[in-house]
Amino acid sequence: MSVPAIAPRRKRLADGLSVTQKVFVRSRNGGATKIVREHYLRSDIPCLSRSCTKCPQIVVPDAQNELPKFILSDSPLELSAPIGKHYVVLDTNVVLQAIDLLENPNCFFDVIVPQIVLDEVRNKSYPVYTRLRTLCRDSDDHKRFIVFHNEFSEHTFVERLPNETINDRNDRAIRKTCQWYSEHLKPYDINVVLVTNDRLNREAATKEVESNIITKSLVQYIELLPNADDIRDSIPQMDSFDKDLERDTFSDFTFPEYYSTARVMGGLKNGVLYQGNIQISEYNFLEGSVSLPRFSKPVLIVGQKNLNRAFNGDQVIVELLPQSEWKAPSSIVLDSEHFDVNDNPDIEAGDDDDNNESSSNTTVISDKQRRLLAKDAMIAQRSKKIQPTAKVVYIQRRSWRQYVGQLAPSSVDPQSSSTQNVFVILMDKCLPKVRIRTRRAAELLDKRIVISIDSWPTTHKYPLGHFVRDLGTIESAQAETEALLLEHDVEYRPFSKKVLECLPAEGHDWKAPTKLDDPEAVSKDPLLTKRKDLRDKLICSIDPPGCVDIDDALHAKKLPNGNWEVGVHIADVTHFVKPGTALDAEGAARGTSVYLVDKRIDMLPMLLGTDLCSLKPYVDRFAFSVIWELDDSANIVNVNFMKSVIRSREAFSYEQAQLRIDDKTQNDELTMGMRALLKLSVKLKQKRLEAGALNLASPEVKVHMDSETSDPNEVEIKKLLATNSLVEEFMLLANISVARKIYDAFPQTAMLRRHAAPPSTNFEILNEMLNTRKNMSISLESSKALADSLDRCVDPEDPYFNTLVRIMSTRCMMAAQYFYSGAYSYPDFRHYGLAVDIYTHFTSPIRRYCDVVAHRQLAGAIGYEPLSLTHRDKNKMDMICRNINRKHRNAQFAGRASIEYYVGQVMRNNESTETGYVIKVFNNGIVVLVPKFGVEGLIRLDNLTEDPNSAAFDEVEYKLTFVPTNSDKPRDVYVFDKVEVQVRSVMDPITSKRKAELLLK
């Protein structure tokens, strides 16, 4: 704790002012330490207005010797008097509450963000801070956002007064900035408008002596805009806006209040409260779980009151419930979009899920749902699989973002053109519906829309949000693709001008020098002489058909001593992407390229990814090469790393390469090298498997598009050839070799990838299923034991069963993650799935930022060029790793969602009967995987029988017994059963999502 001890003192320096402040900091032992802080002020910080004639004369270059750009327009937006032509100054709360509005391309132009606002936003919400920084950094001739460093300007810096709170001082600093701008721009007839929702701040601005500041609340300012009708729906629902609604409606639904910060801190310290991230069940939106180190199994959070307004992914504080209330995981399926469909958005009445007393104002839970919940509660209490349960008592950090959804038709009055309260059903089925207010309800009924969440008061059953924009008509390819990109936080906007300015000026005409010692080329690139000329090597690339961003190429050559020279050559992306540039920052932010069925979202601009970096055949390209000497048993004799220049001889698809290798009439040197690579790759794979590497599976399919219409027309299971394994083995070998090299050179900050061993509890249910149904089990003593036990899971009557077990095992594994070497001890570096002690990603720098960092570290390790300080700093490496882990995971989910959408489109007119496998059994349905389409779907009990009440669920045998429709004989369905299902594509009438519907034959 610190308190001002002596009032701040200013003194004049040769080039400006400095402010000296002395404070006393209380120490742990009760003493006090005096600290003197000196704060330097400048007189040359410009206003950045193009109208200004004074500031261009005083401005000085920055550390990169560049002058700041004057961005604010000389003819800004003009509104009615007294505002006229004006710039906007924002306060912190407006930024925090209305960042969506600030990003709207149709409002808020020429905006001044005081530095103190930027600092406060950073302290309160880092995600919003990042979006605000992006607005300011990428500001162009359209939006024109700037940061004004008011804290370092002698004209705008204010000292904290005695007994003044920090918040009041910061508000005064914002007003001082407005006042200075108003006076500074007076000769140019440009006013300044302070937009703040703080009434006291607005009143203070008008009362201050000689103040000519114009102040408006956010709503007041929006109402003055010429396009107010179009953007009014995007105004966030804050408490002050919602008072009329609360007066006019009745609510008896109340969530528990969150614990105070002091109580939370004390509870965490005393061990009675726990912190973790909550994951909502994908099959039951009323059940979540939190993994805590103290417990071997996740702690369950069951019911609306216990979930207490937590969103999927929130960091929460939980308190354990008494052991008498511990339960087993739910055995029923509950979707949020089909639950409480009769709720009235104008009447926030609700159920207390503990006493089930419903309000007379609305039907919240149907009798059928109530019976289902009661039945599930009985099973959960009697089950032998009881787990600890808890309740959420505090939200440490919200995971709120922009969400995609559609209006619930039952909540909309299509005849009304006035403002309505309506529900939005979100695409993520783990999330509750959200109430928004809009005048465009009828217009938006068939649209995919984007919303943001503003708050979730205790008296509201559902969170409150606001409309951001519509993406287009439901089921249009453009709207659905943009929706899934937004849902998975994939950056898909075009690259900014600043990023594109980092690309080579020659564009597509750029060429690698013919000679590496050419004086003119060396003068432009002094490092050129350190490259190895490998253009004489017979190098080729092997990739999926149609690949244009070719990251890697290979070669093999017989050595005089009988060994093999094998080279892996990776695109030298870091030659073009330099640390500290806008291009590097954009690549780091995106983290990875994202591959959808119909498009690719690049991590780097297309000029690099598909041309200058791509190892295309017949042209010279810069590469980073790893060259081994291998013996006939594929043992490494030695390895060398080098920056190089190569010329690929051919670009093969996997199938083309396989045909070339298998064609016995082809005996040229390139083909012989490919055969050698295949032979060595088989030995490499065998050694990996013997060491315990896992051979897992996933239901991957490929969607074929019509060449003329670009519509999806066929789905097939991906076929793997020997050449797929050839490439994979040498990429793995390169990644392992590079990992060892960079760890030796940078033991604290090497960019690596680890895969933790799964805890036995992850396989508990799968092992119970296998033991009960097949008398089999999976061993987790080691990765080798796991691999061997998977090999033994074979059903002689069904060849696919082993693949099914591998698919289900994949879902029990831990996720691999990027990390820097200083974060873990060496034994924890191990990659469990690959059975290697150290691993990284090096071979795909065009599409993965991890590989870019690994390239830079390898260049530093071999003495090619010094390593950037960014990649030597643990804190910065930690931030990079956190981001690329999140982006990598989101990219995978986005790719799967794209396949799921297009598979649904293929099946629209192709209803068929297919073979499926039961992978889950619930109290009210079964989940079936259809390998042909790579989809899994829930078959609800309602679609299995006309009498759901007579069905019986056996949790021990993983069996559901029911009397099928049009039959009088009971049928038993077990997990792992092979079944015939009718597959068709249907659109859910509530969510407007097209999905595969399965019906049991």
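Residue numbering: from 1, along the chain as shown.
Using N, Cα and C of the backbone, Cβ positions are placed for all residues, glycine too.
Heads up, this one's the original sequence, none of the swaps are in it.
Keep in mind the model is a prediction, meaning the values are calculated, not measured.
The domain 'CSD1' annotation in Swiss-Prot covers 252-399 and is backed by sequence analysis.
Summarising the annotation, Swiss-Prot assigns domain 'CSD2' to 422-489. Sorting the domain 'CSD2' (422-489) by DSSP state (H, G, I as helix; E, B as strand; all else coil) yields 11 helix, 29 strand, 28 coil.
Residues or ranges marked as domain 'RNB' by Swiss-Prot: 531-861.
The domain 'S1 motif' feature in Swiss-Prot is assigned to 904-1001; the stated evidence is sequence analysis. With helix defined as DSSP H, G or I and strand as E or B, the domain 'S1 motif' (904-1001) counts 12 helix, 53 strand, 33 coil.
In the three-state DSSP assignment, the secondary structure recorded for C47 (mutagenesis position) is coil. Listed in Swiss-Prot as a mutagenesis experiment, C47 to S is described as follows: Slow growth; when associated with S-52 and S-55.
Taking a C-beta cut-off of under 8 angstroms and a sequence separation of 6 or more, C52 (mutagenesis position) has the following same-chain neighbours: P46, F70, H184, L185, Y188. DSSP gives C52 (mutagenesis position) a coil state; it is part of no helix or strand. Among the sequence features in Swiss-Prot, the mutagenesis site C52 to S is noted as follows: Slow growth; when associated with S-47 and S-55.
Annotation of the published mutagenesis C55 to S in Swiss-Prot: Slow growth; when associated with S-47 and S-52; the original residue is retained in the structure shown. Counted within 10 Å of its Cβ, the other Cβ atoms near C55 (mutagenesis position) come to 17, all protein chains included.
Under the three-state DSSP scheme, D171 (mutagenesis position) falls in the helix class. If you draw a 10 Å sphere around the CB of D171 (mutagenesis position), it holds 22 other CB atoms from the protein chains shown. Under its mutagenesis annotations, Swiss-Prot gives D171 to A the following note: Abolishes endoribonucleolytic activity; no effect on growth. No growth; when associated with N-551.
Under mutagenesis, Swiss-Prot gives D198 to A with this note: Abolishes endoribonucleolytic activity; no effect on growth. No growth; when associated with N-551. Taking Cβ-Cβ distances under 8 Å and a sequence separation of 6 or more, the neighbours of D198 (mutagenesis position) in its chain are D91, N93, D171. Following the DSSP three-state reduction, the secondary structure of D198 (mutagenesis position) is coil.
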C55 (mutagenesis position) and C47 (mutagenesis position), Cα-Cα, nearest whole angstrom: 7
C-beta crowding around C47 (mutagenesis position), within 10 angstroms: 22
